[in-house]
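Q: I'd like to ask you about the structure that follows.
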Amino acid sequence: MAAVGPRTGPGTGAEALALAAELQGEATCSICLELFREPVSVECGHSFCRACIGRCWERPGAGSVGAATRAPPFPLPCPQCREPARPSQLRPNRQLAAVATLLRRFSLPAAAPGEHGSQAAAARAAAARCGQHGEPFKLYCQDDGRAICVVCDRAREHREHAVLPLDEAVQEAKELLESRLRVLKKELEDCEVFRSTEKKESKELLKQMAAEQEKVGAEFQALRAFLVEQEGRLLGRLEELSREVAQKQNENLAQLGVEITQLSKLSSQIQETAQKPDLDFLQEFKSTLSRCSNVPGPKPTTVSSEMKNKVWNVSLKTFVLKGMLKKFKEDLRGELEKEEKVELTLDPDTANPRLILSLDLKGVRLGERAQDLPNHPCRFDTNTRVLASCGFSSGRHHWEVEVGSKDGWAFGVARESVRRKGLTPFTPEEGVWALQLNGGQYWAVTSPERSPLSCGHLSRVRVALDLEVGAVSFYAVEDMRHLYTFRVNFQERVFPLFSVCSTGTYLRIWP
């Protein structure tokens, strides 16, 4: 019977090799990456070769015992964790030295090809070391934005730089990326909500446009039917007059034909009587003359006396119709083309220093404190107001303003000469015609007292400026409900005006 001895085999050898490799890693200096030689421990607990840490701390002769006595009194950073450590408190680690000595007596077998990784792993390992000093990257220079080794850290190049342990730098970078990721996710959610809202609003607008197309088609169809009807009536009247003229003409011609026949016959009889001998002539003379006296004179009704009057009346209607249609076409074209919407932006040179304008110069809100801005002659230095970049002196224009739900805003138009310096009232006398939200109430800023407006919550308001008739009107965009109209005799160019006097609200030119 064979004796049973300790189990050996490939598995047992591999495990022993792995344990030996792990033990060798624990007995390896993190600076020189070799087995410890005269290991010493610092106050944080990490251990290094005495010569290695001496080089890191730039202590000439640190490898000798006498050099330790000349250690500086101030703490220096641990090469591995950056915790402060006093060089005078270095302690020899005899147990670690004994382990390193034992490991030197054994040599681990060379790894078989492919057994401990690939060329890619070797390349990664090489990339994890400093190309200048051959030391592993354990630190991160925040000023240069790159990984460095403990020897680089003590070099003059990095002496004044902010340096972190590599794991802390990685953690900080991950936290920063996570915070950015949270912001991006929030922006993504906002974009998704905006896209959904945009789709919904676009769908509603398309539906509304389809309804408007049907209305326009129906209105023009009704207009065409009306014009065809009136055309038929007028042409029918002209045809009726033509028949009357023709009938009257036929009647007159028939009557004239009878009378002409009678007169021709009588004329022939007179001529025959005149050719007879004297005695016969005298005997028939009286009867012939009597027949001439009994013949009625021609009294036909002329065409022009009655018909010309009727035709003139129809011609007058045609003339009036032509003028009315011309005016109708001009008015219709003018109504369809008037009040073209204008694209506005805010003028930064007019903005009060406390007002903060959006990057696209469409929105404005009130900041906590005044900004350091140039003292431009057009700038409002006291009133928190800003004008649009373009003004108007003629025509019809409109724009829309998105308004905040809280108190502290006003907008409308102001004349170009409105005072920019000092505190000035918000009144028509000062050249300002505006709508306002104050004290939870919407107001038309009239004079001497403001006019309260009876309207529900406003989110967007249309301003319609008609310089031809002298009017500034405000409408709730949701249902185009009329809010108020100022009647103004404009004498100069006017500019859209915006004012925000509370940090809790805003105004924005829409869209």
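Just so it is clear, glycine is given a Cβ too, placed from its N, Cα and C backbone atoms.
Among the mutagenesis entries in Swiss-Prot is Cys29 to Ala, noted as: Abolishes ubiquitination and stabilization of RNF187; when associated with A-32. Here the residue is the original one, while Swiss-Prot reports the published mutagenesis Cys32 to Ala with the comment Abolishes ubiquitination and stabilization of RNF187; when associated with A-29. According to Swiss-Prot, the mutagenesis experiment Trp57 to Ala carries the annotation: Abolishes ubiquitination and stabilization of RNF187. As a published mutagenesis entry, Ser107 to Ala appears in Swiss-Prot alongside the note: Abolishes phosphorylation by RPS6KA5/MSK1. Reduced ubiquitination activity towards RNF187. Here Swiss-Prot flags Cys130, His133, Cys152, His158 as Zn(2+) binding site. The domain 'B30.2/SPRY' annotation in Swiss-Prot covers 324-511. Swiss-Prot documents Asn383 to Ala as a published mutagenesis change and attaches the note Complete loss of substrate binding. The note that Swiss-Prot attaches to the published mutagenesis Arg385 to Ala is: Complete loss of substrate binding. Here Swiss-Prot notes a mutagenesis experiment, Leu423 to Ala, with the remark: Complete loss of interaction with GYG1. Listed in Swiss-Prot is the mutagenesis experiment Phe426 to Ala, annotated as follows: Complete loss of substrate binding. According to Swiss-Prot, the experimentally introduced change Ser499 to Ala is described as follows: Complete loss of interaction with GYG1. The note that Swiss-Prot attaches to the published mutagenesis Cys501 to Ala is: Complete loss of interaction with GYG1.
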Q: Given the recorded Zn(2+) site (Cys130, His133, Cys152, His158), which additional residues of the same chain have their Cβ within 8 Å of the Cβ centre, ordered by sequence?
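A: In sequence order, the nearby non-listed residues are Gln132, Glu135, Ile148, Cys149, Val150, Val151, Asp153, Ala155.
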Q: Return one of helix, strand or coil for His158 (Zn(2+) binding site), based on DSSP.
A: helix
Q: How many other Cβ atoms sit within 10 Å of the Cβ of Asn383 (mutagenesis position)?
A: 20
Q: If you measure Trp57 (mutagenesis position) to Cys152 (Zn(2+) binding site) at Cα, how many Å is it?
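A: About 11 Å separate the Cα atoms of these two residues.
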Q: Out of His133, His158, Arg385, which has the highest number of nearby Cβ atoms, where nearby means within 10 Å of its Cβ, if these are the recorded positions?
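A: Going through His133, His158, Arg385 one by one, the largest Cβ count within 10 Å is at Arg385.
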Q: Name the residues of the same chain, 6+ apart in sequence, whose Cβ is under 8 Å from the Cβ of Cys32 (mutagenesis position)?
A: Cys49, Cys52, Glu135
Q: State which of the following mutagenesis positions has the fewest other Cβ atoms within 10 Å around its Cβ: Trp57, Phe426.
A: Trp57
Q: Look at the mutagenesis positions Cys29, Leu423, Ser499, Cys501 and tell me which residue has the greatest number of other C-beta atoms within 10 angstroms of its C-beta.
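A: Counting every other Cβ within 10 Å of each candidate, the maximum falls on Ser499.
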Q: Provide the three-state secondary structure of Cys152 (Zn(2+) binding site) computed with DSSP.
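A: DSSP call for Cys152 (Zn(2+) binding site): helix.
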Q: These are the binding-site residues: Cys130, Cys152. Which one scores highest on other Cβ atoms within 10 Å?
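A: Sorting the candidates by Cβ neighbours within 10 Å, the top entry is Cys152.
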Q: Averaged over the domain 'B30.2/SPRY' (324-511), what pLDDT does the predicted model reach?
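A: Taking every residue of the domain 'B30.2/SPRY' (324-511) together, the mean pLDDT is 92.
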